[in-house]
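The next block holds one structure in the form of structure tokens; read it before the comments.
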Amino acid sequence: MQAAQLSWELENAVTLIDPQRDSLYRYDEETHKYLSDTRPWTKDPHYFKSVRISAVALLKMVMHARSGGSLEVMGLMQGYILPNTFVVTDAFRLPVEGTETRVNAQDEANEYMVSYLQSCREAGRMENAVGWYHSHPGYGCWLSGIDVSTQDMQQMSGPFVAVVIDPERTISAGKVDIGAFRTFPKDYTPPKEEQEEDEYQTVPLNKAEDFGAHASHYYSLEVSLFKSALDTEILSLLWNKYWVATLSQSPLFTTRDYGSKQMLDLSQKTRRVARGIESNPPRGGAPTQVRDQQLERVVKDGQRIVSEEVKGLLAAEVKMQLFQGIGGKQTVEST
């Protein structure tokens, strides 16, 4: 049980802060007031550079995203801001209507959000809403056109961050697939070099157009995770409840539908690139470089699928070597 918990923490680089510095969880009114008055993010589109998320808040978001299955879910994050940094201390779900491509926040969700935050303040928790999160089941962490519009609207009222979690890739890879983003002002155009620096990620063919159309409207923030002394106790209690499922489940079976979709998507991308090569024979120059880039992306997608499948097979093999025949051995020894 402890090994599984430690493995999860190491995989996601969760660091333990000094117990004497647990004051990071306390709302710093002076810093918040100073930043709210000066509003440095209005002068620098890249002012916020990182997001620090508590381990418990991350678990809440991942479990919520996983519970939605193939449907998108949505929630709110609480915390505060520091210079250049968002600190997320907690998260809660929102009662929203979700589909396989979007989430729609209705009046009921807005009323629930106001009521929840008011109850927190009455209980002495002064953290503000610093961002929203939602899931992208199976198609990566990025902002769609609707997400960009939602984030633009939220940023008008103050500092806000958008977090995206892919529950399917999280289960398949064994590491939380998460991204944090902020949108640029309408009158700002990022340099071309900055757009090219973005790390390549696998996007399904049916989402590629939406991904490419809005990729220049936002930028990503570095995400780091932390836990306090109290978080350690809470995580232990959570693991007492879920460690059996961790050992008994196999990512190959849990995400078999996702794996099938990924291989189908890869075959479609391969056929598309092959048709492009056949219709435009290589003649040297820039077109050849474009084809090479397309082939390289297909190869990367295939390598990622293979690595996740191999990891699942290795996990199943380790469990079989550890637990297969234990009951039989005990019976023989008792006789």
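Placed from the backbone N, Cα and C atoms, the Cβ positions cover glycine too.
Just the original residues are modelled here, none of the noted substitutions.
What Swiss-Prot says about this one:
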DOMAIN    51-187  domain 'MPN'
MUTAGEN   H134 to A  Inhibits fruit body formation; when associated with A-136 and A-147
BINDING   H134, H136, D147  Zn(2+) binding site
MUTAGEN   H136 to A  Inhibits fruit body formation; when associated with A-134 and A-147
MUTAGEN   D147 to A  Inhibits fruit body formation
MUTAGEN   D147 to A  Inhibits fruit body formation; when associated with A-134 and A-136
Per DSSP (helix/strand/coil reduction), D147 (mutagenesis position) sits in helix
Counted with DSSP (H/G/I as helix, E/B as strand, rest coil), the domain 'MPN' (51-187) has 47 helix, 45 strand, 45 coil
Cβ-Cβ neighbours of H134 (mutagenesis position) (radius 10 Å): 26
Can you name the residues of this chain that are 6 or more positions from H136 (mutagenesis position) yet have a C-beta less than 8 Å from its C-beta? E72, W142, V164, I165, D166
Between D147 (mutagenesis position) and H134 (mutagenesis position), what C-alpha distance do you get in Å? 9
Around the C-beta of D147 (mutagenesis position), how many further C-beta atoms are within 10 angstroms, looking at every protein chain? 24
